[in-house]
Amino acid sequence: MSQQAIGSLETKGFPPILAAADAMVKAGRITIVSYMRAGSARFAVNIRGDVSEVKTAMDAGIEAAKNTPGGTLETWVIIPRPHENVEAVFPIGFGPEVEQYRLSAEGTGSGRR
């Protein structure tokens, strides 16, 4: 099992997912690992990081999504230590496009923050 948590947040409308993503990266030392359109006007963002950092970031993202005019927070989940099978199948891994941000969040690199 992974030592890093996964957080997933889904909204109805683009502005609340954008606000949530921004709030999450500002609130916790996390990395956004994927963003997707989940259906008609529904969007999801997935984050990774230490359990406590993901919880802090998700709290900020939930509040930001709830407070965005015209948008709706649909659902969210935090999985503290996802099983490796989940990581192998779902788009929640650290791809090369987010490596600099992961290193910065973990304090081991000089990525942008």
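Quick reminder: no glycine exception, Cβ is built from N, Cα and C everywhere.
No substitution from the list is modelled in this structure, which keeps its original residues.
Now, the feature entries from Swiss-Prot:
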- 5-91: domain 'BMC' (DOMAIN)
- Ser40 to Asp: Does not complement its deletion mutant, forms homohexamers in vitro (MUTAGEN)
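Residue counts for the domain 'BMC' (5-91) under DSSP (helix as H, G, I; strand as E, B; rest coil) come to 36 helix, 33 strand, 18 coil.
Sequence-distant neighbours of Ser40 (mutagenesis position) (same chain, six or more apart, CB under 8 Å from its CB) are absent.
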